[in-house]
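Trainee: Would you mind keeping the following structure in view while I ask a few things?
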Amino acid sequence: MSLVVDTNKRKQKGKSFYTEEQKKVMIENTVIKCILKSLKNNLGSLELLISIDSEHQFLEDYQLFLKLKERRSGTESEFPLQNTGSLEYKTEINAHVLPMPVEMGQTYDFYVEFRKKYEDAEQEPLLKRLSAEVNSIERAFHVDQTTELLILPYTTDKGNFSIKVKREAKIIRFDQIEISSEEISITGYAGYLSSENQYRIKNLNLILKKGGETPIEEKFPIKLERKTHGLENMRADGFVPELYDFEVKVPLKEIPFSNEKRYVYRLFMEYICNDDEGTDIQFNSTALVLGDRKNKLKGLVSIIKTNNAPVRYEVFKKKKKQTLGIRVNDYSLKTRMKYFIKGKKKRLVSKIKKITKMRNKLITKTYKSLFMMASRMPVKRKTVIFESFNGKQYSCNPRAIYEYMRENHPEYKMYWSVNKQYSAPFDEKGIPYINRLSLKWLFAMARAEYWVVNSRLPLWIPKPSHTTYLQTWHGTPLKRLAMDMEEVHMPGTNTKKYKRNFIKEASNWDYLISPNGYSTEIFTRAFQFNKTMIESGYPRNDFLHNDNNEETISLIKSRLNIPRDKKVILYAPTWRDDQFYAKGRYKFDLDLDLHQLRQELGNEYIVILRMHYLVAENFDLGPFEGFAYDFSAYEDIRELYMVSDLLITDYSSVFFDFANLKRPMLFFVPDIETYRDKLRGFYFDFEKEAPGPLVKTTEETIEAIKQISSPDYKLPVSFGPFYDKFCYLESGRSSEKVVNTVFKAE
């Protein structure tokens, strides 16, 4: 939009000669940068000095506010900024002005809001993200005395200012990364901050790790210098945080390489600290992340001549996760040709993917048009379409509701939406189904009066106005969901897109089942759900209450073909994101030693396993015949719960359902130290509230099982509060409650 202004006009009575509409256009088209210039911890409060970098001449018409937004919940607070002269503004914040009480895992993003001073001016406020230009910003951290948690300022990978709430933080920031013909040189600052442990850093080492069948680990010492310069401008209490400027040099000739294949190293930092008693404490960081998306980190390549062939060294970062790495390979003509062809092939595959994507878009558009046409046809009254996990299973809450309605409401016509590759169980049981995404399915879905689904439907499906959509969901939330997720690492999407699409699909839900009040609160916020929440307990758990008897257990054991005279341990570990050697090459082993378990417990127990399919397909149970049984592909995990005397799991949410049986549980967590950061992405304190003991070794597991086997064993003290919080609504009548709410009697 162009704007023409008569420069001969003059201001009258101190007022601008521009109209409000002209001013609006000018401010919307003016670049305004809001920059945090300084940050100081003033005895518990954070003092912020903010500079507004703009040529806009109408800023005097606006009042500026600092806005804080908690990333997970969306809760906001704001307060006015005080002008200290020119375009600089000052303010002070503490825990009391945060939009909600301080809790572990919170992240607050900072914005500057420009609001018209005059109430009669009809203009939306202008919101700008606050960027940061403060060196070593973490030094201004504060420990909240009420919660004993760190309130930690930091700069995001996009250069913006935020604070996060943590118990501890391993700080690693990079200033410069260079490569020469001799070495890789890295400078920056690092440290360790904690609200609990007063560790003093003794040494830091840079670790280069290569995975695969022949793992390599190399250590390089880091030169440290205490970071004290300018500290007086950041802290009024004189406290010197455990932060150090560092420099590390990695001689290229000391990095192992192979003439046959490329070696790829990930970078870690090893901390060696002293505790209060002078004892050495050692721990590693997670894989090092560059933390600056503006830095493309290109051109960091060095080629060295050796006796055999030239060797190429490259420092790189992964595009999405920003993790740093070093690639090393020979640079012979043969290798260069190989990578040249590989690059050409990669570009060809990329073009094919683009063409396929365009074709799929066209197909989706056609399907959507047909669906909308079909939805205008008369509704088929009392027709219900059920779907579980994208049509791949006959399971979960939809199954429980279907079986209840089949017995108690035969007047309804009920069909299952089934992926044709997973239709065998439906054929065996004689359950009516329609192949998912077929033409018949499209018309059936469009004309059905009810949908009963436990996961998201494709986003392109428009819900007809005559259809009632019951979303059952599929579990009590343990890990963060949807809008509560800080980052999303999934192929084909990003955090913003994932959240937007999730909320768009969730807006179609008319009813949502919640197993307890804890879940209701999370679902409402994370899904931004504002329609009817049915707080009923989970229908799928009716089976665990109504059929918990010796006859049912005996029948299931016969069906599973397992011994009836032995106790059963269900081992259901989760899949780890890092459970691989390289892309497409996974680790197919178990942390729990089955040899040792059989030797100590084989006379009294058997083990049934519910594993990730990649492990299940490649793990050989031959040596454990008669002791360990693989039921990873068994369709109904409820039946595995029912026959099990004991559950062993780790961070899987299966324990919420198993708790309904009031049977013992063990949590086998050998990697709890490295997994702890992920645990802090959970909704509750897993280590404190887990309804059973945490064990780290097979020996500890065996000892715990022997204690459970004793006649005087009682469930741990933590089980009662856990059951009261998560299972109090489960009574065997959840299906009935849901059906009576959604399928109202006519």
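Even glycines carry a Cβ here, placed using N, Cα and C.
Original residues only.
Per Swiss-Prot, CDP-glycerol binding site is recorded for TRP473, HIS474, GLY475, THR476, PRO477, ARG540, PRO573, THR574, ARG610, MET611, HIS612, SER652, SER653, ASP657, and the stated evidence type is similarity to another entry. Quoted from Swiss-Prot, the note on mutagenesis experiment HIS474 to Ala is: No activity. In Swiss-Prot, a published mutagenesis experiment is listed as GLU604 to Ala, annotated No effect on catalytic efficiency. Quoted from Swiss-Prot, the note on the mutagenesis of HIS612 to Ala is: No activity. ASP630 to Ala appears in Swiss-Prot as a published mutagenesis result, with the remark: 3-fold reduction in catalytic efficiency. Among the sequence features in Swiss-Prot, the mutagenesis site GLU639 to Ala is noted as follows: 4-fold reduction in catalytic efficiency. Among the mutagenesis entries in Swiss-Prot is ASP645 to Ala, noted as: 3-fold reduction in catalytic efficiency. Looking at Swiss-Prot, you'll find the mutagenesis ASP650 to Ala noted as follows: Did not get expressed in heterologous host. Where Swiss-Prot documents SER644 to Phe as a natural variant, the accompanying text is: In mutant rodC1; temperature-sensitive.
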Trainee: Say we define neighbours as other CB atoms within 10 Å of the CB. Which of the recorded positions HIS474, ARG610 has the fewest?
Mentor: HIS474
Trainee: If you compare CA-to-CA distances from PRO477 (CDP-glycerol binding site) to each of the recorded positions ASP630, SER644, ASP650, which comes out shortest?
Mentor: ASP650
Trainee: Suppose we draw a 10 Å sphere around the Cβ of ASP630 (mutagenesis position). How many other Cβ atoms does it contain, all chains included?
Mentor: 17
Trainee: Restricting the comparison to the recorded positions PRO573, GLU604, ASP630, SER653, which residue's C-alpha is spatially nearest the C-alpha of ASP645 (mutagenesis position)?
Mentor: GLU604
Trainee: Going by C-alpha positions, which of the binding-site residues (TRP473, PRO573, ARG610) is nearest ASP650 (mutagenesis position)?
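Mentor: Spatially nearest to ASP650 (mutagenesis position) by Cα position is PRO573.
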Trainee: Where the distance is taken from Cα to Cα, which of the recorded positions GLU604, ASP630, SER644 turns out closest to SER653 (CDP-glycerol binding site)?
Mentor: SER644
Trainee: Tell me which residues of the chain lie with their Cβ under 8 angstroms from that of TRP473 (CDP-glycerol binding site), as long as they are six or more apart in sequence?
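Mentor: Non-local contacts for TRP473 (CDP-glycerol binding site): ASN397, ASN454, SER455, LEU512, ILE513, SER514, PHE523.
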Trainee: Can you tell me the three-state DSSP label for ASP630 (mutagenesis position)?
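Mentor: SS state of ASP630 (mutagenesis position) = strand.
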Trainee: List the Cα distance (Å, whole number) between GLY475 (CDP-glycerol binding site) and GLU639 (mutagenesis position).
Mentor: 17
Trainee: Taking Cα atoms as reference points, which of the recorded positions HIS474, GLU604, ASP630, GLU639, SER644 is nearest to ARG610 (CDP-glycerol binding site)?
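Mentor: Its closest listed neighbour, by Cα, is ASP630.
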Trainee: Go through GLU639, ASP645, ASP650, the listed mutagenesis positions, and name the one with the sparsest Cβ surroundings, counting other Cβ atoms within 10 Å.
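Mentor: Output over mutagenesis positions GLU639, ASP645, ASP650: least Cβ neighbours within 10 Å is ASP645.
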Trainee: Can you check which residues sit near SER644 (variant position), meaning Cβ under 8 Å from its Cβ, same chain, 6 or more apart in sequence, and list them in order?
Mentor: VAL568, ILE569, LEU570, ILE608, PHE658, ARG663
Trainee: Enter the number of other CB atoms within 10 angstroms of the CB of PRO573 (CDP-glycerol binding site).
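Mentor: The answer is 22.
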